[in-house]
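Record features (Swiss-Prot):
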{"type": "ACT_SITE", "residues": "Tyr153", "note": "active site, proton acceptor"}
{"type": "BINDING", "residues": "12-35", "note": "NAD(+) binding site"}
{"type": "BINDING", "residues": "Ser140", "note": "substrate binding site"}
{"type": "VARIANT", "residues": "His211 to Gln", "note": "In strain: Gif-sur-Yvette stock 115"}
{"type": "VARIANT", "residues": "Thr213 to Asn", "note": "In strain: Gif-sur-Yvette stock 115"}
{"type": "VARIANT", "residues": "Gly233 to Arg", "note": "In strain: Gif-sur-Yvette stock 115"}
Amino acid sequence: MAFTLTNKNVVFVAGLGGIGLDTSKELVKRDLKNLVILDRIENPAAIAELKAINPKVTVTFYPYDVTVPIAETTKLLKTIFAQLKTIDVLINGAGILDDHQIERTIAVNYTGLVNTTTAILDFWDKRKGGPGGIICNIGSVTGFNAIYQVPVYSGTKAAVVNFTSSLAKLAPITGVTAYTVNPGITRTTLVHKFNSWLDVEPQVAEKLLAHPTQPSLACAQNFVKAIELNQNGAIWKLDLGTLEAIQWSKHWDSGI
């Protein structure tokens with residue numbers, strides 16, 4: 001079902017990163033009511049730029065580390081709900097690409113995403129009288145087919161795809177729909193700085209960047225298109241400036 005972002009309230013976790021900031025710029029052009037950015041490090045210049053793009057949109061920043069205990073996330077969301085009354089869309093975008101940091105990669109890329117999602121269900125779940133909502137989780141094409149030199153990162157992104165697909169199937173129960181946007185190799189600082197697991201390929205970043213990539217802006221534009229298409233359960237591939245829905249192959253069925 002197509003979705004208009006006009007006059008909506010969007011919470012964007014990691015909305016000041018490479019792809020995140022470009023996506024935030026595209027979002028404010030859609031005449032949101034509120035864009036609430038949750039990120040580890042405040043960037044006043046970026047916030048000012050977002051406000052200047054469209055002064056009609058209220059842009060707010062809260063410091064947030066996705067690795068905090070879930071109770072802290074719930075407390076922060078309670079503050080935001082008290083301020084806005086409603087949240088229409090949650091974008092989970094926190095991510096690191098550093099297979100030297102195994103525990104942190106899992107904590108940021110997967111556990112933090114699960115905890116943030118779980119926390120907002122306290123407010124959205126229709127079984128608790130909530131209004132429902134929309135969750136957009138940022139995965140990666142490595143969630144489909146791993147970059148085998150970064151198996152920890154790739155594994156977390158595969159987990160994001162499966163978790164989100166499960167959320168989508170639970171929508172009739174919770175009232176919360178979900179989908180993933182999965183960028184291909186995009187020219188950001190994240191790609192330039194990452195390390196391979198156990199240094200199995202010291203030049204993994206250079207080798208990846210030798211192949212065709214996409215600019216962050218092209219990825220961001222398709223990101224917002226995916227939000228507007230609003231297809232529950234969709235697995236979007238955002239690669240080389242294109243937007244494509246992936247058809248996931250079923251190899252097993254739980255039968256329940």
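Using the three backbone atoms N, Cα and C, a Cβ is placed for every residue, glycine included.
Overlay of Swiss-Prot feature records on the structure.
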residue	record	DSSP class
Gly15	NAD(+) binding site	coil
Leu21	NAD(+) binding site	helix
Leu27	NAD(+) binding site	helix
Lys33	NAD(+) binding site	coil
Ser140	substrate binding site	coil
His211	variant position	coil
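The closest partner of Lys33 (NAD(+) binding site) among the recorded positions, by CA position, is Gly233; the full candidate set was Ser140, Tyr153, Thr213, Gly233.
Cβ-based neighbour count (10 Å, all protein chains) for Gly233 (variant position) stands at 17. The recorded positions considered are Ser24, Ser140, Thr213; of these, Thr213 has the fewest other C-beta atoms within 10 angstroms of its C-beta. Other Cβ atoms within 10 Å of the Cβ of Arg30 (NAD(+) binding site), summed over all protein chains shown, number 18. Here the binding-site residues are Gly15, Gly18; the one with the fewest Cβ atoms within 10 Å of its Cβ is Gly18.
Using Cα positions, the member of the recorded positions Ser140, Tyr153, His211, Thr213, Gly233 nearest to Gly15 (NAD(+) binding site) is identified as Ser140. In the three-state DSSP assignment, the secondary structure recorded for Gly233 (variant position) is coil. Other Cβ atoms within 10 Å of the Cβ of His211 (variant position) number 8 in total over all chains.
Tyr153 (active site, proton acceptor) falls within a helix when secondary structure is assigned with DSSP.
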